[in-house]
Amino acid sequence: MKFSQWYTLTAPLLISSLYTVNAANDLRGVASDKSDLYKPDAKGNWKCLGSDKLISFNQVNDDYCDCPDGSDEPGTSACHNGKFFCKNTGYISSYIPSNRVDDTVCDCCDGSDESLIKCPNTCAQKAREYLATLEEHNRLVKNGLKIREQWALESAKKTDEVKARYKEISDSLVAVSAEKTQLSEKVEKMKRSTDLGAEAVLPLDFQDLRVALLSLVDERNEMQERLDILTNLLDELTLLYETDKFDETMKEAILSFEDLKEQEIRRKVSSDDVHNYLESCNNHLSMLTGPSEDITFSSLIKDIKKILNSLVWNIKLSLINFGILSPSASSTPLTDSESYRRFEAAQRDLDAAEENEKSLEKEHTKLMHELEYHHGWDLYRAIKGMETKREIGGYTYKVVFYENVFQDSILLGNFASQEGNVLKYENGQSCWNGPHRSAIVTVECGVENEIVSVLEAQKCEYLIKMKSPAACSPDQLKQSLLNTQNSANENAVNGMEDKESSVDEL
C-alpha cells in the first residue's frame, strides 16, 4: 500500500486518538496561559471564545469547525480562521495559521504542528542565528549612538555660540543705536550753527541727493539689464522649440537663470531717502533766502557767490568720483574753516554708525531666526551641510543635510521640512511638462552616512533611503525574545503577525 493511501485511511483515526489524549491534558495548539479558557462547564459544555455559541467540549479539536471564530479547533486545520500555537521551547513562541497544521510541512521549529511525520527540532539552531543577528543589530545601533552623541555635543556647543553671539550683537546694536542718535543730533546742531553756515552744508545736502538719485538710476539700469537677459532667453527657447537641441538649450537657460538670480543686487535707495535729502536742501536754502534785517546788496552778492562756489565744489566732487579730476582739485575755501572740518568729521562718524547699525540689524535678524527655528534633530548645527554621494543607475546622487539634493547637476529640491527621520526637499528644477522636482529622504540608523536606494515613485518625485547615525535612538536597541523557560509564554509575543515581523526586522 502506498503512503498516500495509508495516510488517507489512517490519518482521521490517528488524529482522533491524539486529540482524545490531549483532551485529558493540555489541548494541542493552545498556549499554557490560555488553557484556562478551554475548560468545560459542569454539564460538559464549552462556549466559543468569540461568540455565545455553546457546544459540547468533546467537539473541541474534533477536526470539525463549529465556532464562527475557529476557536474550537486550535490544534487542527478544520477552521480557515484558526491559529495554532507553536511552543518552540528554547526559541520564540509563535502562532501559525491553522491551515498549516498536519500538512506534512514543518512550520514550528519544535515540529509540534505535524503529528503524522517526524520533524527535526531546529529551535536551538534558530536561537543561535537569532542571537547572532540580534547582537549585530545592537552593535550597529550602539556604534551609531556613540557617533550621534558626539554630533549632539558639537551641535549643543554651536548653539551656545549662536546664543552668545546673539547677545553680543543685541548689546552692540543698543550701543550703536544710541551712538547714532547722538551723532545725528550733533550733526543737525552743527548744520544749524552760525559758525558753519547753511552755505557750507548745502553742498553736502546736494551731494546726498545726487548719490541717492544715481543709486536709483543704477538700480533701474540693472533691472533693465536683467529684463533684457530674460527676454533673450525666452526668445532663444521660442526659436528652438521642437528642435533636437531644445532639451539641452532648456537646461542651459535654466542654469543661466539660476546664476542670474544669485547675483547680488546693489543697495537700494528708497524714495523716502530722496525726499529727505530734498527737504534738507530746501531747509538750508530757506536759511539763505529768509528775511533778514541785515541783508544788503553787498551781502546778497556774497551769499550768491558762496552758493555758486558750493555748486562748483559739488561739480568738482562729482568729477573726482568719476575719475576725471584728481582729489587735489576738490579743495575749496569752504573746507578751510575749522567748523567745517569738525562738521565733516561728525558726518563721517554718523555715516559709519548708520552702516554699522544696518550690518548689526541684518546679523541680529539672521541669528534670531536661527534660534527660533525648531529642527527635527537635536544635532542640526553639527550635520547641516554634510554631503553624502552615491552613484546609482548611472546618476550621481548627492544629499546635503538641511540644504539640498542633486541628481548630477539637476537640483531635486531644497530643504523644506522634517518629520521625525524623514526630510523633505521641495522646489527643485522643473521637469519638462511636469512639476518641480522634489525628494523625500527617509533616514535609518547606521554607523555612517550612506545612500541606500533611490526610487522615482512618480514623475519627478524621488524617494531616497539613507542610513546615518543621526537616525539612531536607544529605543532601537532590541531585547532578546527567546523563551528560556520550558513553558510556553504567550506574553513573549504580541500575536503571530507582530512576532514574525519582529524577527524579520532583525
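In case you wondered, yes, glycine gets a Cβ from its N, Cα and C as well.
Here the original residues stay in place, and none of the substitutions has been built in.
Quoted from Swiss-Prot, the note on mutagenesis experiment E73 to A is: Impairs interaction with gls2. Long-range Cβ neighbours of E73 (mutagenesis position) (same chain, at least 6 residues apart, Cβ-Cβ under 8 Å): V60, N61, D62, D63, Y64, C65, D66, C67, C79, G82, S98.
Among the sequence features in Swiss-Prot, the mutagenesis site E114 to A is noted as follows: Impairs interaction with gls2. Every protein chain shown contributes to the tally, and the Cβ of E114 (mutagenesis position) ends up with 17 other Cβ atoms within 10 Å.
Per Swiss-Prot, the feature domain 'MRH' maps to 279-474; the stated evidence is sequence analysis.
Swiss-Prot lists E456 to Q among its mutagenesis entries, and the accompanying note reads: Impairs N-glycan recognition; when associated with Phe-462. With a 10 A radius on its CB, E456 (mutagenesis position) counts 14 other CB atoms from all the protein chains.
While the structure shown retains the original residue, Swiss-Prot records the mutagenesis experiment Y462 to F with this note: Impairs N-glycan recognition; when associated with Gln-456. Counting Cβ atoms from all protein chains shown, Y462 (mutagenesis position) has 21 others lying within 10 Å of its own Cβ.
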- Item | C-alpha spacing of Y462 (mutagenesis position) relative to E114 (mutagenesis position), in angstrom | 48
- Model confidence over the domain 'MRH' (279-474), averaged pLDDT: 80
- Item | Y462 (mutagenesis position) and E456 (mutagenesis position), Cα-Cα, nearest whole angstrom | 4
